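Undergrad: As annotated in Swiss-Prot:
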type	residues	note
DOMAIN	79-393	domain 'GH18'
MUTAGEN	Y84 to S	Significantly decreased carbohydrate binding
MUTAGEN	W88 to A	Significantly decreased carbohydrate binding
MUTAGEN	W110 to A	Significantly decreased carbohydrate binding
MUTAGEN	W277 to A	No noticeable effect
Amino acid sequence: MRTLFNLLWLALACSPVHTTLSKSDAKKAASKTLLEKSQFSDKPVQDRGLVVTDLKAESVVLEHRSYCSAKARDRHFAGDVLGYVTPWNSHGYDVTKVFGSKFTQISPVWLQLKRRGREMFEVTGLHDVDQGWMRAVRKHAKGLHIVPRLLFEDWTYDDFRNVLDSEDEIEELSKTVVQVAKNQHFDGFVVEVWNQLLSQKRVGLIHMLTHLAEALHQARLLALLVIPPAITPGTDQLGMFTHKEFEQLAPVLDGFSLMTYDYSTAHQPGPNAPLSWVRACVQVLDPKSKWRSKILLGLNFYGMDYATSKDAREPVVGARYIQTLKDHRPRMVWDSQASEHFFEYKKSRSGRHVVFYPTLKSLQVRLELARELGVGVSIWELGQGLDYFYDLL
C-alpha cells in the first residue's frame, strides 16, 4: 500500500502544473527578454549613435555596460575633471582603475575632521583609506591627484566660534591636516565645511580656509572647497556662497566643487539640474570669467525616483535604474527646457512614479556647457553611474 502511495505522489509531483501569470510575474518574465551587452565596444558612444534625445529604454539596457575599452584612457574634455568615490558604492573604485586617465583629481569620501578640545583635532575615517588602490590608480593614470574629501563633522557652533577667533586653533588645525596628508600620501583635500556654518561667521571661515590653503600649498598639496549652488534651487535668491566669497577665495584655493544638482524636491518633482539654472550658478559666481577654470561644475551620476502620490523621493543609482527599465519598459521623454530625460511608471501600492536619471545626451549637453563657460566638472559619484557614461569624458 505504501509503495502505491509513493508512486501516486511521484506522479503528481512530476505532472505539469498550469497556472496564469499575474501582471507582476508577466513583467518579470518579459524583462528577461531585454538584452544587455557584456562585451566592450571598439567605438565610443559618440560614434555609435547613442547620444540622442529620442532615447529608448531597450537601448539603455542593451548598451550601458559596453564602453569603448580601446579609448578608456583618452580624454575628450580638456578642463579639470574631479570624480568622487565612496565606500558604499564600491564600483567607483573599479571605474577609477579603468578610466583614471580621464580625471585630473579623484576624491575618495573617506575622512572627517573633528575637534576634540582646545587646539586638539583628529582626522577620522582613516580605516577606509586603501593604499593599494591608490597605488594601482596612480600607476595607470600619471599625473592624477588623489584628494580625499575632508568633512567637518560634529562641530558645534561653539567649536566654530572658538576656532575661527583663534590663530592658535587655526594653526593646529592646519598642522593636523597637513600631517595626515603627508602620512597617507595624499595630494591634498577637498574640504567640505561651508554648509555646516551659519552665515554670520563667513568672514572667519574665509580666513581659516585661506590659512589652511596656504599651509597645504607650502607642503605642495592641493586645497579645494565644496560649495553650494550660487542660486537657491527653485528661487531667484542668492545662495550661501556668492560672488563676494568666491572673489576672496578664488586666488588662494585650487578649485571649487560646485553642487549644481538636487534642484527639485519631493513636493515638487522635476529635473535634477535644469540647464538654465546650472548656467546661472556659474555666471553669478564669476560674471567676468576671471577664475572660471577653478570652478568644477557639479554633474550628478545618480537620479531621483519620485512617488507623486506620497510626496516622497528616493535616490536612484545605476543598477536600480536599469532594473526599473527592465521591469517597466517605460517611454523615455526628453525635457527640452531642462535638457534631461525622464520617464513614468506605476506601482500597485505607491501609484505613479516619475524618474529623472542622467543619460548620455543630458551629460553631453552639460559637458558642452562646461566647455562654453570655461569651467571644469565634478562628478558625484562614480559608483552610481553607467559604465558607458565615461566615453564622454
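Quick reminder: no glycine exception, Cβ is built from N, Cα and C everywhere.
At each noted position, the model has the original residue.
Predicted, not measured: the structure shown is a model, and the values here were computed from it.
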Undergrad: Between the Cα atoms of Y84 (mutagenesis position) and W110 (mutagenesis position), find the distance and write it as a whole number of Å.
TA: 10
Undergrad: Of all the mutagenesis positions given, W88, W110, W277, which residue's CB has the most CB neighbours within 10 A?
TA: W110
Undergrad: Quick one: Cα separation, W88 (mutagenesis position) versus W277 (mutagenesis position), in Å?
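TA: That separation, Cα to Cα, works out to 30 Å.
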Undergrad: What's the CA to CA span in angstrom from W110 (mutagenesis position) over to W277 (mutagenesis position)?
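TA: Given the Cα positions, W110 (mutagenesis position) is 30 Å from W277 (mutagenesis position).
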Undergrad: With every protein chain in view, what's the tally of Cβ atoms within 10 Å of the Cβ of Y84 (mutagenesis position), excluding that atom itself?
TA: 25
Undergrad: Where does W277 (mutagenesis position) sit in DSSP terms: helix, strand, or coil?
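TA: Once the DSSP labels are grouped into three classes, W277 (mutagenesis position) ends up as helix.
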